[in-house]
Amino acid sequence: MSHVRGLGLPGCLALAALVSLVHSQHVFLAPQQALSLLQRVRRANSGFLEELRKGNLERECVEEQCSYEEAFEALESPQDTDVFWAKYTVCDSVRKPRETFMDCLEGRCAMDLGVNYLGTVNVTHTGIQCQLWRSRYPHKPEINSTTHPGADLKENFCRNPDSSTTGPWCYTTDPTVRREECSVPVCGQEGRTTVVMTPRSGGSKDNLSPPLGQCLTERGRLYQGNLAVTTLGSPCLPWNSLPAKTLSKYQDFDPEVKLVENFCRNPDWDEEGAWCYVAGQPGDFEYCNLNYCEEAVGEENYDVDESIAGRTTDAEFHTFFNEKTFGLGEADCGLRPLFEKKSLKDTTEKELLDSYIDGRIVEGWDAEKGIAPWQVMLFRKSPQELLCGASLISDRWVLTAAHCILYPPWDKNFTENDLLVRIGKHSRTRYERNVEKISMLEKIYVHPRYNWRENLDRDIALLKLKKPVPFSDYIHPVCLPDKQTVTSLLRAGYKGRVTGWGNLRETWTTNINEIQPSVLQVVNLPIVERPVCKASTRIRITDNMFCAGFKVNDTKRGDACEGDSGGPFVMKSPFNNRWYQMGIVSWGEGCDRKGKYGFYTHVFRLKRWIQKVIDQFG
C-alpha cells in the first residue's frame, strides 16, 4: 500500500475544473478536453510507471482491442497517443499472427500507404542513396522534422510523412532525381515490397583512385596519344594552324611537349589535363577526356626540407597573369591595407601561423573591419537578397562557386542581368556609404566541366565586372596560389580562414533573424587528411576538392554554412606575408556536424582554366 497516494494539489485542481465545467452550460466535454483534464502529472522517478504503462498498453491494445481513451490511459500524452493511434488503426487489419501485428506497430514493415513504416531502408527502389532529412543538399526539402514533427524523419530513412499514394519515399542524393519511392517490406505478405526494386545500371561510384597502370601521370603532360576530340565532342584545331599559332605565341609552353597535328596535349602543365584549341571565338579551347591518376598537390606530397619550420622556401612573389587582360592588383595582392601594409596583425592570424609551425560560419566570430578586403557579396537583384560569397582577385575579376550561378535542383540559372556584386562590405544588410562599392556584371563564366549532376566537381565560376573597382582600405584583391605555396601550406592540420555572412547555425527556424549575422563572420579551420575526407561521405570526392573542419574529438568547433558558399578559404604565407585563396566554399552535409567536413574547390587545380578564360575574354 506504500505506493498509493492521495489526490494531491494537481488532482484537486483538475477535479475543481471538472466540477466547474459540469455546472456551466457546457455539460459535455470534447474528448481531447476531457483527456487533458484527466491527464496525470508526470513524476521524475517514473521508471516503474513507464514499465507499468507499457504493460497496460500491451494488455489493452495488443492482446485485446482498445479504444483511443484506453490507449491514452496507458500513454498519458495526447501527442504520443495520436502517433500510436494512427499506427494502431492502420495495423488493426493484421492482428494475427501476433508477430505480424507487432512488426506493423513497431514500423518494421509497411501497411496500406506505409505511414506506419519506421524501418532503416535508406535507398530508393532504383538504388539511389537517400538524402538526409535534415540536409539541404542536393535538394531543398519542403518536408522536414519541423513541418512534420511526428513523422520520425531520422537520418535518411525512407518515410511517408505526406501520405503519398506510392508509399514510403525519400529525397535522393542524385541532383537529377528529387524524390523517389523506396522498396520496403509489406506487413503480412512475405517477400512482397511496396514497389519492386529496379536498380539503375552503372552502380555506385566509390571514392577509389584510378587503377594503377591505367591512368596518366602529371595530368597528361607526357601524353603522346592521338586523341583529337574534346570532352564536348569538338574537333581539335591543328597546333600549326594560324589561329593556334597566334594564340600560342605568348603562352609559356613546355618545349618538351611536342605539339603534333591536332592531338590533345598539355603544354602549359594545366592541372585540368590535356586540351586543345577549337573553332569558334578566338581563343576557344576545350579539355580532352583522358584518365588521369589522382595526384595530390600539397596534402600528401610533403618535403620536410621545404617545411615552414625550415624556412627554405623562396619568399619572392612572381606575378602569373597578363595585366592587360587580368587588370590591376596582382602585384600587390594579399597585402591588406589595414594590416600587412601597416605591419599589423589581426586578432586571430597567430592561430593560423601557429598551426603551420606546430603541425556555411558556425561557431565563428565577428570579423574586424578590413580583415578580408577581398570578400565580395554576390547579390540577387529581384527579390533583393544575399545569394553567395565571392572573392576579388583583381580590379576586374571576381571568383565564386559555380553552384551559386547554376544549380537546377534549386532552380538556379542566373545571368549577368540577375546579379550584382557588393565589395568592401562589413555589415550584412546595411548600405555602407563611402565604403562599399556596387558593381554590375559584364559576363559570367562557369567552368565547362562543372558537374552539378553528381558531386559539384569543378565548382568554380568567374565574374567579369563592367567597370574596374577602385581599391581602398576595405577593397583589395587576394592572391591565387602557385604550386610552391600550395605544397608548403595546404597540409593536414594547417589552418585556413573562411569568411562570410552565412547562417550562424543549421536550423529549420522560420525566424531567419535568429540565425543570420549582422556583420561579416570569420572562422579558422584545420585542413583534413584526404582519406578522412573521403571516408566521411558517400559522395565521390575528386582531386579538385579538399576538405576542412574539426574532428569529432576536437574541443573547438566551426564550419561554413548556408550563405557562405562561393566565399574564400584563405591562408597566410609566413614567407612573404601575403594571403592566398586556396579554396572556394563549395558544399557540406549540414553545418558543423560531428564527423562531417566542409568541402572546398581546389583553386590551384583550376588556375590554368582561370588564366585561359581571362586571357581570352579579358
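Just so it is clear, glycine is given a Cβ too, placed from its N, Cα and C backbone atoms.
What you see is a predicted model, and the numbers here were worked out from it, not measured in a lab.
Per Swiss-Prot, the features are:
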- D459: active site, charge relay system (ACT_SITE)
- S565: active site, charge relay system (ACT_SITE)
- 44-90: domain 'Gla' (DOMAIN)
- 215-292: domain 'Kringle 2' (DOMAIN)
- S565 to A: Loss of protease activity (MUTAGEN)
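The two recorded residues S565 (mutagenesis position) and D459 (active site, charge relay system) have their Cα atoms spaced 10 Å from each other.
The Cβ of D459 (active site, charge relay system) lies under 8 Å from the Cβ of A401, A402, H403, H447, Y450, I584, S586, W587, T601, each of which sits 6+ residues away along the same chain. Computed over the domain 'Gla' (44-90), the whole-number mean pLDDT of the model equals 71.
Note on S565 (mutagenesis position): other Cβ atoms within 10 Å of its Cβ, all shown chains, come to 27. Across the domain 'Kringle 2' (215-292), DSSP helix (H, G, I), strand (E, B) and coil residues number 10 helix, 13 strand, 55 coil.
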